[in-house]
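First comes the structure, then the notes that go with it.
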Amino acid sequence: MKLTDADNAADGIFFPALEQNMMGAVLINENDEVMFFNPAAEKLWGYKREEVIGNNIDMLIPRDLRPAHPEYIRHNREGGKARVEGMSRELQLEKKDGSKIWTRFALSKVSAEGKVYYLALVRDASVEMAQKEQTRQLIIAVDHLDRPVIVLDPERHIVQCNRAFTEMFGYCISEASGMQPDTLLNIPEFPADNRIRLQQLLWKTARDQDEFLLLTRTGEKIWIKASISPVYDVLAHLQNLVMTFSDITEERQIRQLEGNILAAMCSSPPFHEMGEIICRNIESVLNESHVSLFALRNGMPIHWASSSHGAEIQNAQSWSATIRQRDGAPAGILQIKTSSGAETSAFIERVADISQHMAALALEQEKSRQHIEQLIQFDPMTGLPNRNNLHNYLDDLVDKAVSPVVYLIGVDHIQDVIDSLGYAWADQALLEVVNRFREKLKPDQYLCRIEGTQFVLVSLENDVSNITQIADELRNVVSKPIMIDDKPFPLTLSIGISYDLGKNRDYLLSTAHNAMDYIRKNGGNGWQFFSPAMNEMVKERLVLGAALKEAISNNQLKLVYQPQIFAETGELYGIEALARWHDPLHGHVPPSRFIPLAEEIGEIENIGRWVIAEACRQLAEWRSQNIHIPALSVNLSALHFRSNQLPNQVSDAMHAWGIDGHQLTVEITESMMMEHDTEIFKRIQILRDMGVGLSVDDFGTGFSGLSRLVSLPVTEIKIDKSFVDRCLTEKRILALLEAITSIGQSLNLTVVAEGVETKEQFEMLRKIHCRVIQGYFFSRPLPAEEIPGWMSSVLPLKI
């Protein structure tokens, strides 16, 4: 056939449809000659149309297939199908330059005008075949992975699994294919949540993971961490999901071991019981094991706890680990015996490692508990029992129907040592007094330090003559002066004695305290029995004390707020929060009455804690109303300062309500400045470090020296109302106030005069440069809800 005839034939039969086809199109006649060769075919083979048309098709067949090709064509012409399978056949096409590319092709047999033609449609499949080869290699690689892997179709059916999956779960691909993992691996009797979470993971459209308890083909239950990774095509259509598995059974056991032990620690069981809990949990993880714990005391191992199993284990292998404190010092020994082959060595080592850390925590917890117990029950300076210990001791005696005699001992004149030599030497003086007490202490007597310079002796000798003899012996303890830094300091004791059959602890301590106060008010250096007159007063206090306890627990106390004004500008300096109590039975009870009572019955710290929290809450509420209060001051008892929880209580309240330290001022009395307790001053310094101001209330009523004022981190001093009342009539008082304001200015302290009621008092105080004024002249103490109205209608005051 000539070239023009071929062109005409192609043009008439195939050209309109195939010339622009993106697939290579090749048409051959009954003589196997190429009649049509479109541009796409030119691109695939690298031949020009003119080179191919009219030539035998063999020139387009790869050399290695040419020998068999004529027979294939002949066979097909004689009875082959009209259409060979679509585009599903791959063939390596050999180009003009000898290079080869992968293609997909379909061959169609066409009969026309009694002649048989063949049309081949071919497209480049290089990328597909490369991907197919990559997939094949990937499948081989995945099959050799140590981690189990399955491949899912978009309907979450398993289409592929590797050998590691088969080894872990027991299912080969023929058994797993077409199954959904939540059906194949779920434990029927396990809570539904397990399967629901597995289903949720399977239907994730992004990477995710979770942990499940799954079932193997053999019925074994194993903890698994499963991860899912969706695979998308270029059009963001989901093609497959790859799911990987990790056996975390041992990891879960170790986490459970750690969690169980930590949970037990939170309940603070006794030390030996905690050890048994650790042993039992180790035993539950390690099959056929025996566990022992030893604590080191002075370097020697002391048995702490053991598991319940007997120590005799067949073919036992032993593991031993040193339990160490945080600083690395040895604190104990952990011993584990397991049956040979019961567990892998690596797993036992992991269990031993985490267990020794848990045991170390338990030992530290016990050490901390003992330390806290020591702090709670004993005075850190003297080593004597403290107030808490005393309360427990007296309660125990009363419960046993024993009537003790209580001697409340106040050491007089310690202040002389402080003023002369300082606090450190005063500590030494008190320790010397304690040592002398101990030398005289009898086996059945109990001695404790309840605060500062006050001690309590409890004796079971209740004969009157014996009581007075003991009191005299106590006084004789300090008959000789205490030698401090080669200087003699004469000290005396004021002793209050209480004894009454069937009375409780509060009664005994209150009455002894009243008796001691009576001695001190009369010059000290003596002892005093509690009198009937005192008894009536105590009864009244006990009734009122019960009411006060109820008021505190029922939140019946209230705070009122008295403004403080700058004397020169009339602007607000701050507000003082004052506690008030109105009892349904006793009516209005003044602070001068219920505050000392709260101190006696041990409720003063609860009041102080409430005052701090309520003041901070109210300050935050005003702030939310855009009411600016520069500072709020609160009064705290000296006893509250003896609590090591005070700084934390203040910090917690400030943090809870978002209060800055400079917005809060804590007031202490001048008499508390004279207290000899270094712990108190440490707590004061902590408060100042938090930014909290420190005000000395009732300044001038005590006997504190300037050295004390300088040594404390004071920011403010308050002139007592008793001086303000007399400043207009007594020149000496006025001179004292002038001196106080001058001292305040020199030390950069704010001086506040409280109790100012008249214009004359105000003018006089402003004249001597008292910076801040507080009192009824400006405002009475107001409920919180009245403060905003007062500020908007009065401030700034016209001075």
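Note: Cβ is positioned from N, Cα and C throughout, glycine not excepted.
None of the noted substitutions appears here; every position holds its original residue.
Since the structure is predicted, the reported quantities are computational estimates derived from the model, not experimental observations.
Per-residue pLDDT, averaged across the domain 'PAS 1' (10-81), gives 83. Residues or ranges marked as domain 'PAS 1' by Swiss-Prot: 10-81.
According to Swiss-Prot, the domain 'PAC' annotation covers 208-260. For the domain 'PAC' (208-260), residue counts in helix, strand and coil come to 12 helix, 30 strand, 11 coil, using DSSP.
With helix defined as DSSP H, G or I and strand as E or B, the domain 'GGDEF' (402-532) counts 57 helix, 37 strand, 37 coil. Positions annotated as domain 'GGDEF' by Swiss-Prot: 402-532.
Annotation source Swiss-Prot lists domain 'EAL' at 541-795, citing sequence analysis.
Experimental mutagenesis at this site is recorded by Swiss-Prot as His69 to Ala or Gly, annotated: Loss of heme binding. The DSSP secondary structure for His69 (mutagenesis position) is helix. Sequence-distant neighbours of His69 (mutagenesis position): residues of the same chain at least 6 apart with a C-beta under 8 Å from its C-beta are Ile57, Asp58, Ile61.
Around His75 (mutagenesis position), no same-chain residue six or more apart in sequence has its CB under 8 Å from its CB. According to Swiss-Prot, the experimentally introduced change His75 to Ala or Gly is described as follows: No loss of heme binding.
Met87 to His appears in Swiss-Prot as a published mutagenesis result, with the remark: No change in heme coordination; increases c-di-GMP PDE activity 2-fold in absence of O(2), CO or NO, and 2-fold more upon addition of gases.
Annotation of the mutagenesis experiment Arg89 to Ala, Glu or Ile in Swiss-Prot: The Fe(2+)-O(2) form loses c-di-GMP PDE activity, due to reduced O(2) affinity and/or increased auto-oxidation. NO and CO forms are less affected. The local packing around Arg89 (mutagenesis position), expressed as other Cβ atoms within 10 Å of its Cβ over all shown chains, amounts to 13.
Around the Cβ of Leu91 (mutagenesis position), the number of neighbouring Cβ atoms within 10 Å comes to 17. DSSP assigns Leu91 (mutagenesis position) to a strand in the three-state reduction. Looking at Swiss-Prot, the entry for mutagenesis of Leu91 to Phe says: Alters O(2) binding, increases auto-oxidation.
The mutagenesis experiment Leu91 to Thr is recorded by Swiss-Prot, whose note states: Increases auto-oxidation.
In the three-state DSSP assignment, the secondary structure recorded for Leu107 (mutagenesis position) is strand. One entry in Swiss-Prot concerns the mutagenesis experiment Leu107 to Phe. Its note says: Significantly reduces heme-binding affinity; increases auto-oxidation.
Of all the Cβ atoms in the protein chains shown, 19 others lie within 10 Å of the Cβ of Leu107 (mutagenesis position). Leu107 to Thr appears in Swiss-Prot as a mutagenesis experiment; the accompanying note says: Increases auto-oxidation.
Quoted from Swiss-Prot, the note on mutagenesis experiment His582 to Ala is: Loss of cAMP PDE activity. Under the DSSP three-state reduction, His582 (mutagenesis position) is assigned to strand.
Swiss-Prot documents His586 to Ala as a published mutagenesis change and attaches the note Loss of cAMP PDE activity. Around the Cβ of His586 (mutagenesis position), a 10 Å sphere holds 16 further Cβ atoms from the protein chains shown.
Sequence-distant neighbours of His582 (mutagenesis position): residues of the same chain at least 6 apart with a C-beta under 8 Å from its C-beta are Gln556, Lys558, His588, Val589. Closest to Leu107 (mutagenesis position) in space, going by CA atoms and restricting to the mutagenesis positions Arg89, Leu91, His586, is Arg89. DSSP labels the residues of the domain 'PAS 1' (10-81) in these numbers: 40 helix, 11 strand, 21 coil.
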